[in-house]
Amino acid sequence: MVRSGSFSVDSSATHQRTPSRTVTLGHIQPQAPTYRTVYCNDRESNQPVRFKGNSISTTKYNVFTFLPKGLFEQFRRIANIYFLGISCLSMTPISPVSPITNVAPLSMVLLVSLIKEAFEDWKRFQNDMSINNSTVEILQDQQWVSIPWRKLQVGDIVKIKKDGFFPADILFMSSTNSDGICYVETANLDGETNLKIRKALERTWDYLVPEKAYEFKGEIQCEQPNNSLYTFTGNLVVQKQTLPLSPDQLLLRGCSLRNTEYIVGAVVFTGHETKVMMNAMNAPSKRSTLEKKLDKLIITIFCVLVTMCLIGAIGCSIVTDREDKYLGLHNSDWEYRNGLMIGFFTFFTLVTLFSSIIPISLYVSIEMIKFIQSTQFINRDLNMYHAETNTPASARTSNLNEELGQVEYIFSDKTGTLTRNLMEFFKCSIGGVSYGCGVTEIEKGIAQRHGLKVQEEQRSTGAIREKGFNFDDPRLMRGAWRNEPNPDLCKELFRCLAICHTVLPEGDESPEKIVYQAASPDEAALVTAAKNFGFFFYRRTPTMVYVRESHVEKMGKIQDVAYEILNVLEFNSTRKRQSVVCRFPDGRLVLYCKGADNVIFERLANGMDDVRKVTREHLEHFGSSGLRTLCLAYKDLNPETYDSWNEKFIQAKSALRDREKKLDEVAELIEKDLILIGSTAIEDKLQEGVPTCIETLSRAGIKIWVLTGDKMETAINIAYACNLINNEMKQFVISSETDAIREAEERGDQVEIARVIKEEVKRELKKSLEEAQHSLHTVAGPKLSLVIDGKCLMYALDPSLRVMLLSLSLNCTSVVCCRVSPLQKAQVTSLVRKGAQKITLSIGDGANDVSMIQAAHVGIGISGMEGMQAVMASDFAIAQFRFLTDLLLVHGRWSYLRICKVVMYFFYKNLTFTLTQFWFTFRTGFSGQRFYDDWFQSLFNVVFTALPVIVLGLFEKDVSASLSKRYPELYREGIRNSFFKWRVVAVWATSAVYQSLVCYLFVTTSSFGAVNSSGKVFGLWDVSTMVFTCLVIAVNVRILLMSNSITRWHYITVGGSILAWLVFAFVYCGIMTPHDRNENVYFVIYVLMSTFYFYFTLLLVPIVSLLGDFIFQGVERWFFPYDYQIVQEIHRHESDASKADQLEVENELTPQEARSYAISQLPRELSKHTGFAFDSPGYESFFASQLGIYAPQKAWDVARRASMRSRPKVPKK
């Protein structure tokens, strides 16, 4: 049913039934919000609408589409299309080579890829069957009947038991809990393991037993299926009564029921229309910069191929015209007088002959190398293993390994990324009086920078210290607040902390044993503070909050008070505040509000200027101490005003369109004329090793930007504490807290405020840019840093100022953006990525960092305290910020070096091989006669030179891991792209030309007139086999010359490849076929090996061909060394004991930590219980495959993760 023009639902319209519009998986249709009508417990009424079934399919193929669709996927690669065209050409009469030469390698590559696709899809199919055949109880004829998930339909009444998974998106109707609530774990959706509370409408509480549930005939008018996990708008119509629905009543597929015996609900969305399946869209596809440059190299090679073919075509036309009498071509039926036709056909003949210049095995080899790098090196590096949380590093994609070695800009969140996200209530301000005596880590760092010695803290007698509470001030403890100048405000602050939140208490209702389940550590810290101040929040129902208050009426008296929660105005990134309207037992109505200081100050009542001024000073002091601040306010409401407002609130809450916007507008009507209570200050300490890590990364040439939602003072001091900013730097500060902007805000004209801020931002940007450019042109000028707040950033990102902002930022070593929204984080990242064309990396730990992580070239997720959304959206996951040192300076740099060398080696060996064919065409009048046997040409890439390059890509190390971190400046070579420049390509191309000339000319010239042991002159196949043997030896030994770190695997693969060629030659040349009678390949190797000339050539030619490379490397090392070569020389005489290990981490862990790590790496069956690795003991990740490699998030991955169910612990009776 679609109605686009109204916000409310007319109950008379609920009997109309029109087909519901649906949305296919992964494609959210851009359409105006509409709604659907679902008839509960009435399949016949729902049947005409034809809602989607609950069966899901996450496979990519079926029996009929596998081959065509699989081949289509493979031929999306331009290289495969190229080889397909070459294979087709080789089947025509103009081809000088057998089709097997090109068809066999292409078929091998395609077969391996298709087998991989088939295996992965088969696993998905098996998983789909397991999920679709899971059972759920539905209501049929007044009793619960068990059916498979796939048979579930929209409108069915279902019963979900404790620890069971929701099979569809369900409207929560009733619960075994007397207060109509249930507890839900959403780990499969967002990784958060803290329980969420869901509330059924009181009108549906009675529909719990099958007899009562059978009587339920409600109608659900709700939004169309969409991918928003955290929103839901709709109405429930029961007996002509319309009740608004919210996300509190929706139980999403994939979540599990906890701490509740069972619940009853009505199915709203099924199958691919559930919210989690609608979210199952592919993550942004990322390709490394080096891979994009590889495409350009391939195009260049193709141009070289075309050039060679054009030379051959032109040469053939000329030679044929001059030599046609001798060749007798004028008597032929073919019209060879037409030079254009001769050139045309010769061109395509030579294309098939020279096709091997583009390596078919390049992409397969690189994928294999990257895969092993990820699974065996990054995932198993104990230097990046966090023993405290049993969390190893994990590469969720292997596509971007080498990108880690070229990062120039890092964009970092602060909370939970640079800091621990372990919040502790530290200080507060009440009624203009500051409380709290502690010294923060930031203050200690400031003192040390000024040469002051900080004494150890002397805590007061009886000071309380527990998780979330590190407050020391006897004036507020144990009822002493009653003697303060503002005891009433103290009482209001404590009540605000105890009431205005969404925290869920668990466990015994005693202060020592209770556990608070909070959406964020801040919330938990504030409620814990209220408890220690004597206002103990111990129980919650959908409509009540219970607080045990001490010392309120008189000293020492304890009383339990029940506060009725009438309305909750929820926090979001736009409002930046949260409010509750509550009724005291005596009937008093109060609005409590907490939020960002600038938001609260804008809504204060008149006459509070003095308190506001003092509180602002306290906030600035708290911020300069590195504390996170929050302001609190309240307002008494009279019943008439509240009733009038509540009607508007209910209307907004019942709206089906723009509900969030309408609720925000209604909230503005009551969140004004507030009385300021004070502020709180929470300490979030730096993570271990952050300052050292940042200093190391800065030495590596990486510029670090901090993007945070904290106030400017807090952000600046955190930046100081972690060595991002120091006193030697010149700071540019662009803030909205200027006199001109404040005056404009006081006048209240929004248009004028916008104009003034934009002008101020433009003026500051211009002024700062001029100073920055002048400073950069000054000899030994100071390093620069920029600090800008979110309000100014909004205008600085305007197209008219964006270029100026970018220019200033790129001149700065460090940038701090404070008070920024998630959108602004992504905008800043995109600005540098696209505007500066620099390699960017974003790192964060929360849902608000996802857009920033996806906007960067490389996204890093911190598996921290804020769920796993950041990890889910990331390319790599680590547990601590300090692990970036190893990830970038060791693995990133090595991967970049290795992939560069692999690509260059492939380019070199294929060009060398093809050029020998090209030189041979000059001897054959450009006729297209092939130089090598078809099988020689087919197996050159895939067998005889395949393994050594893979070993190079896995084990190449210029310096050890410890030296990589000791000399972070080495990383700059990756930033400069030193190993993949066109100059490097030219050097390798020159080497290929030289070696091909040596191998071809030496053998062909020296064999002229030479005879074998039978007295016969060497023929074509004798010479070509000799050249081929020299090539195989030379290009394989070249691997040893270019390797900085040679292992036994290098010798095994190089020797094995040469041996493989000789064994193949012995077997192949010993087989007589009808084809061989014409080609004369039969017995060639045996004839050659019977001559001294063969052994002399094999010894001399490879040495001469490699001599040029040897001399060049020596000259380069002595006169034009790379940075890593200088480091090698410095440490050349040191012990090589540490070089045996890939990573020097063998003795880093205690036996217990090593055991935990080993357990975390064991292959295991994928869990069906929860969704993410290491989020709590006994839980494992649906993302973690048994090999430990993480693919980019695909539709089927999300579907599989969110649709799992737990195995029953005991057999069902």
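Glycine too: its Cβ is placed from the backbone N, Cα and C atoms.
Per Swiss-Prot, active site, 4-aspartylphosphate intermediate is recorded for D413. Taking all protein chains in view, 29 other C-beta atoms sit within 10 angstroms of the C-beta of D413 (mutagenesis position). Secondary structure at D413 (mutagenesis position), taken from DSSP and collapsed to helix, strand or coil, is coil.
What Swiss-Prot records for D845, D849 is Mg(2+) binding site. For the recorded site, D845 (Mg(2+) binding site), the DSSP three-state label reads coil. D845 (Mg(2+) binding site) counts 30 other C-beta atoms within 10 Å of its own C-beta, drawing on all protein chains shown.
Swiss-Prot lists D413 to A among its mutagenesis entries, and the accompanying note reads: Loss of internalization of phospholipids.
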So D849 (Mg(2+) binding site), by the Cβ count within 10 Å over all chains shown, scores 31
D413 (mutagenesis position) sits from D845 (Mg(2+) binding site) (Cα to Cα, rounded, in Å) at a distance of 8
Rounded to a whole number of Å, the separation of the Cα atoms of D413 (mutagenesis position) and D849 (Mg(2+) binding site) comes to 7
